[in-house]
Each structure stands twice: as structure tokens, then as C-alpha cells.
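S.K.: The structure's right below; bear with me while I get my questions together.
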Amino acid sequence: MSSHHTTFPFDPERRVRSTLKKVFGFDSFKTPLQESATMAVVKGNKDVFVCMPTGAGKSLCYQLPALLAKGITIVVSPLIALIQDQVDHLLTLKVRVSSLNSKLSAQERKELLADLEREKPQTKILYITPEMAASSSFQPTLNSLVSRHLLSYLVVDEAHCVSQWGHDFRPDYLRLGALRSRLGHAPCVALTATATPQVQEDVFAALHLKKPVAIFKTPCFRANLFYDVQFKELISDPYGNLKDFCLKALGQEADKGLSGCGIVYCRTREACEQLAIELSCRGVNAKAYHAGLKASERTLVQNDWMEEKVPVIVATISFGMGVDKANVRFVAHWNIAKSMAGYYQESGRAGRDGKPSWCRLYYSRNDRDQVSFLIRKEVAKLQEKRGNKASDKATIMAFDALVTFCEELGCRHAAIAKYFGDALPACAKGCDHCQNPTAVRRRLEALERSSSWSKTCIGPSQGNGFDPELYEGGRKGYGDFSRYDEGSGGSGDEGRDEAHKREWNLFYQKQMQLRKGKDPKIEEFVPPDENCPLKEASSRRIPRLTVKAREHCLRLLEEALSSNRQSTRTADEADLRAKAVELEHETFRNAKVANLYKASVLKKVADIHRASKDGQPYDMGGSAKSCSAQAEPPEPNEYDIPPASHVYSLKPKRVGAGFPKGSCPFQTATELMETTRIREQAPQPERGGEHEPPSRPCGLLDEDGSEPLPGPRGEVPGGSAHYGGPSPEKKAKSSSGGSSLAKGRASKKQQLLATAAHKDSQSIARFFCRRVESPALLASAPEAEGACPSCEGVQGPPMAPEKYTGEEDGAGGHSPAPPQTEECLRERPSTCPPRDQGTPEVQPTPAKDTWKGKRPRSQQENPESQPQKRPRPSAKPSVVAEVKGSVSASEQGTLNPTAQDPFQLSAPGVSLKEAANVVVKCLTPFYKEGKFASKELFKGFARHLSHLLTQKTSPGRSVKEEAQNLIRHFFHGRARCESEADWHGLCGPQR
């Protein structure tokens, strides 16, 4: 402690007065108590406790000694705003002061810490918050100052925050006791404006102040402050009353003009806004100040008030701490405060210059009940977390003391002094009670009468039995027209209505202004980086889809493809990134909305994971290969996968009737027999080979002619068609084809003719196959190999039907149309292979070579423009209609891979929709009984069974009987369906 004495000369008092005059500009101290406290801190041989009212000069008690000391003084203050006010004030006095808080920039923080590490720091006073004092980042700096003996004082401002019995308890203040113990050689100074005896003892204990403590305490009585209480329930116009109070306190009533300023405290932000509007409308310029405003707006409002551009500021309790404004003429509380100490501290911000000032509290029992409820709720919440404590009652007791201050008769100054343990002061008419006790008593009695909760019954309030609070005075026919007896009878109600209307308009305009400021911000598009792997990364065709989201989806696809390669152990050396980029770009081009884009990416990822789970490599042929294949034909978007309605038309023609552009034309007997011979001699090409035709095959074979390879859910390697789940394009086209098929369903006579055509004796291909050895026919075979061009655009010139020889006419027995029979359809795979069967010998040849030597026949360019015509009443065209129906029914890819018999195509009269409805009704009881392991298996089996029923129907049985028969056969000896493999061996009904 002696080190502090060596700092000062032999006459420290003279040095103190010199600094007071030179730095702070005062000739003398404000009070003798302030001088005594300052000298005690300068001596430094005791810890000091200072309790002075707001504006009494507490800050000078430690600021002046800090300038005289050798080292640095650390000041702990609860609010950054309070710290900033103190720093700004000292900077104007050219004092080296700094603040270490979270709002400093990195450069400012670096410069401050560097100064503190110097041998002789230039900073004399360092302000910090209690959170900063306890932080680990500040400990090295603190230890450095302590080890070099550069810490002169530890000052704790607003020390009442240490006590749990105080009105503003902060848990972080409790950690300052440990900090004080580490700084044993440095004196500690604790300062507060409000301290009851209980709070004072808590401060001594929590901060570990060394006894004996030098206590300097000023009585809380301030003679220049006039306290009064107004009851809102008794005031007809509270806003007008507040306006009159403001003008009177500011001096306008004496025709001196407005002098000074005032503060009005409200409990909520909404009340601040509303009250500021009401005062402004009534002629008192006022602005709101609360935490809901932006920092720049709060600063502007505070500066306007400090410069007295705005005389009245309407604020929450956060305003005023550390504000050095001496000429505050009044402080009004629009709502009751939460404690007596809080009210005293806030009201004490008036009259710091010693001139008469006014403090008014607008009391309402409604406000009292609301605040009491909130306080008790906070206490209950704390008790749930940490249990009951004796200090929990302190908050409620502090609020009850303020309620007693308002509702009981007595001197206001005496009530405040009693609460803080001071001697009763000599008020000398310094409050409303001492000035006019009779008026205060009458107001309290009126408050008791007006309080509705205190009444036990409803009765007339006047002696004549008329109660103005009740309808028509409480009696029928009494006082009905009494209001018209006076000349100004109705003007009061009209005035109140106008005032209410004006208030509502102001409130409405304010709410509209608040909503206008909350318009949604427009999201700015962030351009991609230079190394962005995405295609069309800078495209903004999909709104609200960011480049970051696309890159995330690309990573998902790349990870899924990588896991697929690892699970299948394939030796594919292709770049996974390139594949993922192609998949992502394809999804991006197909989607129009961000949500649909993300859903499509997730679906692709799920498909890849499903393929990995089944042990099969994910094939991108359905997307990437089709794109490369579509680059060659001249019309890539024209019926890539033609539906049945376009492949088979009911338009009657002699030969090849109804084939659309791009489908397989009529084959002559020569071509048919040659292709049959080639099929019998040549080995069957391997399915799923690596080589693939560069273009799609005929629309018929792409839909039905190709035999699906075994695999999960009937997937075809290299293709995009799935068993029971066609692509969306195919679904759309099938639906359009199905509608035209339903309209063109064959009649009963045509169905009988189609049934007769199934007989082997009626098959015209039977006669063609016996003429294989004809050398003339063999010579024309090479030209017939390419007779089936791709459906994607290799079109031959218009052809004319070729005349048959007499032998061919006689074999048929009718006008010939052999290409539409089932045998001819079964011959087509050899001349027009599906896309997954790649053989070099059957590549399509140009149309001019294919049709060499044949007479052209008429064929329309656009099949969609052909009108649907009714078939001729002949046998063969009816067979064509039946073939068309069978292809449409089997369009989902459910043909049996090994079936080559004449019963391959579906029977007439059974649509897929009818079969599906019957199957679902029959299968539902089994699903409810738990016969299926999952709902997906139930749906898959129903789909499979529906296709079986459309393919075959036994004579004499209905679809329902066939479905029930197949279901009984399936569950015979099987308790439950566990996987899709269970129904792979299930065959359709037999004739």
C-alpha cells in the first residue's frame, strides 16, 4: 500500500485541488462528502464504499485519484452505453481513457493491448464490462499488469448489481469477488446510487472488501425534487394531463419559453411510440427511444434531446444511465416501476443542477396487476431452475414497497428514506402529500370507489338512484332525456368520439409505417467462381436457385455415383465428376422451379443408391446416351418413343395401313422368308451387349417387341424403361394413346375374326416359311435386311402397295394384309433389333437402298394430322385393330420373355384399367391381413397381376374369377409375400 504514497508529494491535498481545477475545471468539490471520499481513495490505505444519489458526483471520486496514481485504474461498469458516455466525457477533458469491449475493431483492440504491454502505458483509466473481466482472453493482460505492479485501483461502478437483494442483480458481478482476491495490493472502490442496508452488506461480502471499509454515504433526500402521484383511473384525459405537466415543468406557463428538458419512462416499446405520438399531437415535441430502434436512430434521438432540439424523450428504463444532463426539469413514469430503488434511481436523474424539478408517477391498478404478475412469474421461473432462496422475496418486497408509496397516505420523501434506512427528512412541502394532504386523501378515496374489483355488488352511485355507469341509469325510463335538458348535452360524447377516431387514425398510420419498413429483401444472385464445375453455372433460368445449392446437389450425385462404383466393383474408368455434371445439368435443364429441381436430384440419388443396393451399376444410358443419339436424326424431338396410338392406326389401307412416320413398313413374302431363314441359322445375339445401335429401333419393338432381361423390377440394362414404371414421357403418351384406343375398340364380329386369326391354319406366315429355298427370294434378301428403319427419322420416300402373286392371294383367302399378323410381328426382331440388342449385321440402311425395286406407296408425312377413320368391314383390318389393342395393353414392358406362342398378345375387351380395379379389390383383404411385407410389394404385385390379366383371359371366365384364381394360386403354400421374386414364376391364366 505504501507504493501509493510515494506517488504523491508531501501535500497530496494541494495536488488534488490542482488537478480538480486544471483537468475537471472545478474550483471546489460539490459537497464535503465528495471531497472526503476522493481523499480516501487517493490515500489508498482502505477499500472505499461510496453511496451517493444520481448526479452527486460519484465518478469524480475515482477519476481524479486515477490521474494522480502511477499505473492504470480498471473500472467495471455494467453497460457498454454507460461506459461510452463516461469515455466520451473524459476524452473531452483530454484524459487518456480507453474501453475494452466487444464493439472494438480488430485494429483498435490490437493498438490498445499493445499500449497496455508497454513499460509505461499511456492509458490511465480502462473501462471493461464484468463479462470481459471474467473472460479468458483478458486474463493475460490482467496478469501482466499485476505482475508489473501497474494496477492502481479496481473500481466497481453500480455496485448494487452484486447483491441479489438489489433491484438490478447481475450474476456476472458475483465473479468480481474472485478478481478482487487476486489483486490484494490494489485498493477496491465500490460505488452505487441506491443501497439498502441489506444491499450494502451484500456488496461488502461479494467484493471481498477489506475491513474496515471507508463508507461515504449521502442521504437519499433531495430537497429540490418534488414528488407526486396521479391516478389514471381518476383522470378523464391522461395524455392531456401529461401534456400540461410537461409544459408546466418546462416553464411555458410562466411565458418564459421552454427551458430544459424532460424524460418520460414507459414499460413497453409500444407505449413509448404511442405516447410520443400523443404528446406531439398535443403540442409537445417528443420522440421515442427504446431498444427496438436501430443504433443510428437511437443515437440521433439522444443527440437531439441532449442538444434540446427535442425537449421530451419517451424511453424505456434502459435510457439515462450515465447521461450527464444537468437541466432535466422533470421525470415522469407513465407506468409503475418494478422496485422502489429503480424508481428512485430513475427519478433522481432530474434536477442534477440543484434547481427545482418534478417527479411524477402515473399509477394505475391495472398496471400494478400486470407488473406484479410478471415479477412473480420471473421469480417462479428462477425457482424452478435453482430452487427457493431467501433473496427471491426481495424482488416482490421491493415492488410492494413502491405500491405502498403510491396507495398510502404519507410523505413521499419519508417513504423513500425509510426504504433506504435513512433518517426522516424535512420535506418542507416537497411532495403532493405535504403540500395538500386533503386532496391526496380525496384522490385515494375516489380510487377505492372507482376500482371495480373492490365492489361486492352493483348499485347506484348517486342518492337519487341514477348510476351513470349503467344503461339508462339502471332504471327503465329514468333519465331517458335528461341529457337534452342542457344546451351542450350531446357535445361531450361527440367530442370523445372524435378524439377516439383521431387516436385510431394515428395508430393505424403508425402500424402501416411499421409494415412498410418490413418489405422482404430481394435476394442477390451470387455469380459462380472461376473453377465452378457446373454447366451453365451463371444461368438464372430457375428463380431463387443459387450456385451454392447446385454445387451441393452436384456433390450428392458424385458421392452416390462413387458409392455405386464401389459397391458394384466395376472397372469403369469414366470420370465420376463428368457423369455427375451431366446428370445435374440434365436435371437443371428439365426443371423450372427450385423445389422441383431439388426433388429431381434427390430422386436420381435415390435411384443410384437403389442400384447400388441391388449390386448393379447405375447406367446413364437413359439420359446421356439418348442425348447423343438424338443429335443425328433431323427431328430429335418427334416421337422418341411413339405410343401405340401412333404406331398402329385404324385407317384402312390395302398394305401397311395406319403405320405412322418412322415405323416399320410392309414386308413382302420374300423379305419375310429370308429373315426367317437368317434367324434360324444365325445364333441369337447376346442381350445387353456393349454395342448399341446409334438410333432407336421401331416404335413397336421399343415398346413391346424387345424381351426384357431379368433384373430388379425388370430393368433393361442400357435403357431407361422400368418394369411397371414407365418414364413420365411414356406415361403421357400412353394416356393419349389409350384414349384413342378406347374409341376405336373392335366390334364383336371383329373380335371373332381376331380369335380365328390366332389359329395356326390361318397364319399366313406358315405358308411363307415353306418357300425359304427359293433362289429368287434369297437374292432379294440383302435388300430386305434394312427394311425397318429407325423410328427417329430415317424416312423412306412414299411407297405404293405391291401387288401379290396369285399364290399369295390364295393362301390368305382374303384381301392380303400379312404384316399385321402375330407371326409377322415375331419376325421383326431379326430385322429391327431393340436398342439393347446390338448386332452389326442388322444396322438400318438408307431408305433409297432399302426400297430399291419397289413401287412407292402413298404415306403421309405427319401421322398426327391423319384423321381417325373407321375400319373397313373386312377380316384382316379387324385383326389389325386387335393387334393394336394388344400392343397398347402391353406397353408397360410386361411381356413374358420366353413367350413366343400365338397367345402372347392380349385378348380383346379387357383394358388395363378394368383389370387393375378388379385386382385391387381382390387383393385389399390380403393386404389388410398382413400378407404383404410392405405397401410397395402390394402395389407391385397388383401391377404385375393386372398386366397378366390383360394378356390372357380364359373363355367362360370373368376377369374377377381369373384374378381370384391367380391370387389363390399365388398364396397357396405361401404365408406372406416377402419380395418381388415371389411372383416372378406366376403365369397368367390358361385358355
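Numbers here mean position along the shown chain, with the first residue as 1.
Note: Cβ is positioned from N, Cα and C throughout, glycine not excepted.
Sequence unchanged from the original; the noted substitutions are absent.
According to Swiss-Prot, the protein carries these features:
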- PHE26, SER28, LYS30, GLN34, PRO53, GLY55, ALA56, GLY57, LYS58, SER59: ATP binding site (BINDING)
- CYS411, CYS427, CYS431, CYS434: Zn(2+) binding site (BINDING)
- 39-213: domain 'Helicase ATP-binding' (DOMAIN)
- 241-403: domain 'Helicase C-terminal' (DOMAIN)
- ASP157 to Ala: Abolishes helicase activity (MUTAGEN)
- HIS167 to Ala: Loss of helicase activity, reduced DNA-binding (in a residue 11-526 fragment) (MUTAGEN)
- GLN345 to Ala: Loss of helicase activity, reduced DNA-binding (in a residue 11-526 fragment) (MUTAGEN)
- TRP504 to Ala: Abolishes interaction with POLR2A (MUTAGEN)
- TYR597 to Ala: Reduces interaction with POLR2A (MUTAGEN)
- PHE666 to Ala: Abolishes interaction with RAD51 (MUTAGEN)
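Can you walk me through where each of these features ends up in the structure?
M.R.: For ALA56 (ATP binding site), the same-chain residues 6+ apart in sequence whose C-beta sits under 8 angstroms from its C-beta are LYS30, THR31, GLN34, ALA193, THR218.
Cβ-based neighbour count (10 Å, all protein chains) for CYS434 (Zn(2+) binding site) stands at 19.
In this structure, ASP157 (mutagenesis position) belongs to neither helix nor strand by DSSP; it is coil. The Cβ of ASP157 (mutagenesis position) has 24 neighbouring Cβ atoms from other residues within 10 Å, across all protein chains displayed.
The Cβ of GLN345 (mutagenesis position) has 23 other Cβ atoms within 10 Å, all protein chains considered.
Contacts of TRP504 (mutagenesis position) defined by a Cβ separation under 8 A and a same-chain sequence distance of 6+ are given as none.
Following the DSSP three-state reduction, the secondary structure of TYR597 (mutagenesis position) is helix.
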S.K.: Ten-angstrom check, please: count other Cβ atoms within 10 Å of the Cβ of TYR597 (mutagenesis position), all chains counted.
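M.R.: Its Cβ has 21 other Cβ atoms within 10 Å.
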S.K.: Find the average pLDDT over the domain 'Helicase C-terminal' (241-403) in the predicted model and report it.
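M.R.: So the average pLDDT across the domain 'Helicase C-terminal' (241-403) works out to 87.
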S.K.: State the count of C-beta atoms found within 10 angstroms of the C-beta of CYS431 (Zn(2+) binding site), not counting that atom itself.
M.R.: 24
S.K.: Just checking: which of ASP157, CYS411, CYS427, CYS434, TYR597 have a Cα that is within 10 Å of the Cα of PRO53 (ATP binding site), counting only these recorded positions?
M.R.: none
S.K.: Between CYS411 (Zn(2+) binding site) and GLN345 (mutagenesis position), how far is it from one CA atom to the other, in Å?
M.R.: 18
S.K.: Cβ within 8 Å of the Zn(2+) site's Cβ centroid: which residues qualify beyond CYS411, CYS427, CYS431, CYS434?
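M.R.: Here the nearby residues are TYR227, ARG412, HIS413, ALA414, ALA428, LYS429, GLY430, ASP432, HIS433, GLN435.
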S.K.: What is the one among the binding-site residues LYS30, LYS58 whose Cβ has the most other Cβ atoms less than or equal to 10 Å away?
M.R.: LYS58
S.K.: Need the DSSP three-state call for GLN345 (mutagenesis position) to compare against my parser.
M.R.: helix
S.K.: How far is it from GLN345 (mutagenesis position) to LYS58 (ATP binding site), counting Cα to Cα, in Å?
M.R.: 14
S.K.: With H, G and I counted as helix, E and B as strand and the rest as coil, say where DSSP puts TRP504 (mutagenesis position).
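M.R.: The three-state answer is helix.
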